[in-house]
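Since the structure comes first, as structure tokens, the remarks are kept for the end.
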Amino acid sequence: MRQSLKVMVLSTVALLFMANPAAASEEKKEYLIVVEPEEVSAQSVEESYDVDVIHEFEEIPVIHAELTKKELKKLKKDPNVKAIEKNAEVTISQTVPWGISFINTQQAHNRGIFGNGARVAVLDTGIASHPDLRIAGGASFISSEPSYHDNNGHGTHVAGTIAALNNSIGVLGVAPSADLYAVKVLDRNGSGSLASVAQGIEWAINNNMHIINMSLGSTSGSSTLELAVNRANNAGILLVGAAGNTGRQGVNYPARYSGVMAVAAVDQNGQRASFSTYGPEIEISAPGVNVNSTYTGNRYVSLSGTSMATPHVAGVAALVKSRYPSYTNNQIRQRINQTATYLGSPSLYGNGLVHAGRATQ
């Protein structure tokens, strides 16, 4: 219920993305309207304020709509509107990806644990068809790109780290037997919005995903996004997110939320990557430098970034879910944290380097 489609009431975020207006006074921008549950519906908002509703969330009390400055001003005065925020841009956490053996994945594989039965939603630029990947399904929340096919490469790269097939070609993913779902929330340029990400989370909830990988981020917080994250957590989904690539303190959203495992990146020596954002929200670390994985055009490329570290953790989460099917999202999270290898300062490395072998014992 956070961003775009179906929800109820008013509140949250302003558009972030484009908007070529006609008359300045009539220019419309996208906002996320957070409302009082049961008090306001998209229909009542349309009728009372004559606004263009794009989406009403089902799981959270948020309406995604286009508003003029005059409409925005009126809505802010509505006592049933808790917040209104711009539908801010969300971008890829990437620089320019090795780490399967580094996190001791082979120990899990040697025990016959490959991720069978775990469902992982990759919220990204989509996933391209590739001989080293098996896509179980998906959806697109980019209006100009109705297919979940990846036209960028980032999502395909992330997907390969999670679950590239054990088929003797290309690369091997952390959980090669996990079910991958391509949820496109970023366009061909690697840009999306708070609304598209919230819709992707909502899709994951409605389609019973176990794990959500979010190798993306925004520097600004969002009531809508936080609502969606909390709803997914309550639905039993483990969310994993990229900390960011600024090299400075200040973890990106949604990774900064307590409902998301914030992932930092380390190099081949187990040292924090120079670009890896740090702060008290960091929960776990994983390989994120020169990571080789699947890419568009049936290719393989090496990329670096916390975007590349995050799917290592999502993959280990899939292995744990496969090893312990009855585990809740919180139990999986606790297992990963308790079995990590200590690396140093928690603000840099969190609980340490994720360890697939110990996590699946």
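These residue numbers are counts, starting from 1, taken along the chain as shown.
The backbone N, Cα and C atoms fix where each Cβ goes, glycine too.
Every residue here is the original one, so none of the noted swaps is modelled.
For the natural variant E38 to D, Swiss-Prot gives this note: In strain: AH-101. The structure shown keeps the original residue. Quoted from Swiss-Prot, the note on natural variant K86 to E is: In strain: AH-101. Annotation comment: Swiss-Prot describes 97-360 as domain 'Peptidase S8'. Under its natural variant annotations, Swiss-Prot gives N104 to S the following note: In strain: AH-101. Residues annotated as active site, charge relay system in Swiss-Prot: H154, S307 (among others). Feature annotation from Swiss-Prot assigns Ca(2+) 2 binding site to A255, Y257, V260; the stated evidence is similarity to another entry.
Structure coloured by features recorded in Swiss-Prot.
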residue	record	contacts (Cβ under 8 Å, 6+ apart)
N104	variant position	H355, A356, G357, R358
A255	Ca(2+) 2 binding site	M214, G217, G241, A242, A243, G244, M261, A262, V263, E281
Y257	Ca(2+) 2 binding site	L225, E226, V229, N230
V260	Ca(2+) 2 binding site	M214, V229, L239, V240, G241, P254
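Secondary structure at A255 (Ca(2+) 2 binding site), as computed by DSSP, is coil. In the three-state DSSP scheme, S307 (active site, charge relay system) is classed as helix.
Burial estimate for the recorded positions (K86, H154): highest at H154, by number of other CB atoms within 10 Å.
By a simple count of nearby Cβ atoms, those within 10 Å, the most crowded of the recorded positions E38, S307 is S307.
Taking the C-alpha positions, the distance from S307 (active site, charge relay system) to H154 (active site, charge relay system) comes to 9 Å. According to DSSP, V260 (Ca(2+) 2 binding site) sits within a strand segment. N104 (variant position) falls within neither a helix nor a strand when secondary structure is assigned with DSSP, and so counts as coil. The residues near the Ca(2+) 2 site, meaning same-chain residues not in A255, Y257, V260 whose C-beta sits within 8 angstroms of the mean position of the site's C-beta atoms, are M214, V229, L239, G241, V251, Y253, P254, R256, S258, G259, M261, A262, E281, in sequence order.
In this structure, the CA atom of K86 (variant position) is 25 Å away from the CA atom of H154 (active site, charge relay system). Distance between Cα atoms for E38 (variant position) and H154 (active site, charge relay system): 39 Å, as a whole number. For the recorded site, H154 (active site, charge relay system), the DSSP three-state label reads helix.
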